[in-house]
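Inspection log for the structure reproduced underneath, given as structure tokens.
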Amino acid sequence: MATMEELQREINAHEGQLVIARQKVRDAEKQYEKDPDELNKRTLTDREGVAVSIQAKIDELKRQLADRIATGKNLGKEQDPTGVEPGDHLKERSMLSYGNVLDLNHLDIDEPTGQTADWLSIIVYLTSFVVPILLKALYMLTTRGRQTTKDNKGTRIRFKDDSSFEDVNGIRKPKHLYVSLPNAQSSMKAEEITPGRYRTAVCGLYPAQIKARQMISPVMSVIGFLALAKDWSDRIEQWLIEPCKLLPDTAAVSLLGGPATNRDYLRQRQVALGNMETKESKAIRQHAEAAGCSMIEDIESPSSIWVFAGAPDRCPPTCLFIAGIAELGAFFSILQDMRNTIMASKTVGTSEEKLRKKSSFYQSYLRRTQSMGIQLGQRIIVLFMVAWGKEAVDNFHLGDDMDPELRTLAQSLIDVKVKEISNQEPLKL
């Protein structure tokens, strides 16, 4: 007699056959609609018969499996009247009922979910592609990110583009870009590229190209990113020459012989980061430079703010040890939390429901970035917030409400029309 595992395997095999059989039926139906002759009719009838017989076999196997499960439950009850399952170490039954069996066979504990990515391997892989396919994939994972993830969740997708190809024995073959879209149970390899890792890497490698094409993630566009980025060179230069309250106000501190400035503070921060820079980080930058990537050198670079245009979930590894860059990303993540808090405050609901809508972009960014090897300079984030926080908030997109007078007029028209055609209470606009 077949075991339950064997029955389940047989059911799975037959279900695969059923999918193929149903596809053949659909193909035969299309052919019969095009050319309704006797041969096509007989083909359609035969294929429908095959699909019906496979379905009947599946139903029979499922019935056998259900009987086997029921028999096993009854045996368990007869063997132990206390209701304790065989193999359970308890002498008396727990107050809790038995739940699902969780299969751990697919897990690899040497590479647990959430481990630090192998950024060097990821950068080496990505720089083997031409820029057009990388930017198009970035667009699909930012502007169209939600739909792309929804349609392909739990799979490993391949991006293809005519610009990306390789020659194999003189034959031109497409070179696909692989990205994994994990679900909640997935365990990612260190070198595996997820949407978050992809955005992080590409944004750090090609900020100038992203700026030239104005490729801004919707997540960033709603927090006033463009307002801060449009005159970035002037804005950052103005900020750098401002007096810094975090340093002693003595002429000896400043390179220019005046009061200590924000530039002086970042200079000190850069020295500290230079001592912390890892071999992996140096290798990443060396490889990216050799590959011709347009990386930034410091926060004054014209495209430095564009490192965050694609909403990476941590500071890109190519600019992790550049003073002020990781903190600039943290500033944007706080703005995302601020906007979400404002939106939650607008919505109708209890305080508990609103609390559930609280955002944690900053905590996530902080945790991910610090796992890469640096501590964020919280004081620098404060300086950014004091300088640009109000301007950014004033440029938030908050789903602008209708003008009150216009809303009242539209609602009155709705009320009149609903009363004409129904005795129901009109809904609010």
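Using the three backbone atoms N, Cα and C, a Cβ is placed for every residue, glycine included.
For all the noted positions, this structure keeps the original residue and models no substitution.
Per Swiss-Prot, these features apply:
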type	residues	note
MUTAGEN	TYR178 to Ala	No effect on RNA binding
MUTAGEN	LYS189 to Arg	Slightly decreased interaction with host SUMO1 and no effect on interaction with host UBE2I/UBC9
MUTAGEN	LYS189 to Ala	Decreased interaction with host UBE2I/UBC9 and SUMO1
MUTAGEN	GLU191 to Asp	No effect on the interaction with host SUMO1 and UBE2I/UBC9
MUTAGEN	GLU192 to Ala	84% loss of RNA binding
MUTAGEN	TYR206 to Ala	78% loss of RNA binding
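Here the features listed in Swiss-Prot are placed on the structure.
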residue: TYR178; record: mutagenesis position; DSSP class: strand
residue: LYS189; record: mutagenesis position; DSSP class: coil
residue: TYR206; record: mutagenesis position; DSSP class: coil
LYS189 (mutagenesis position): tally of other CB atoms within 10 A of its CB: 13
GLU192 (mutagenesis position) to TYR178 (mutagenesis position) - Cα separation in whole Å: 9
Cβ-Cβ neighbours of TYR178 (mutagenesis position) (radius 10 Å): 11
Lowest local Cβ density among GLU191, GLU192, which the record lists as mutagenesis positions, within 10 Å: GLU191
For TYR206 (mutagenesis position), the number of other Cβ atoms found within 10 Å of its own Cβ: 28
Between LYS189 (mutagenesis position) and TYR178 (mutagenesis position), the C-alpha gap once rounded to whole angstrom: 13
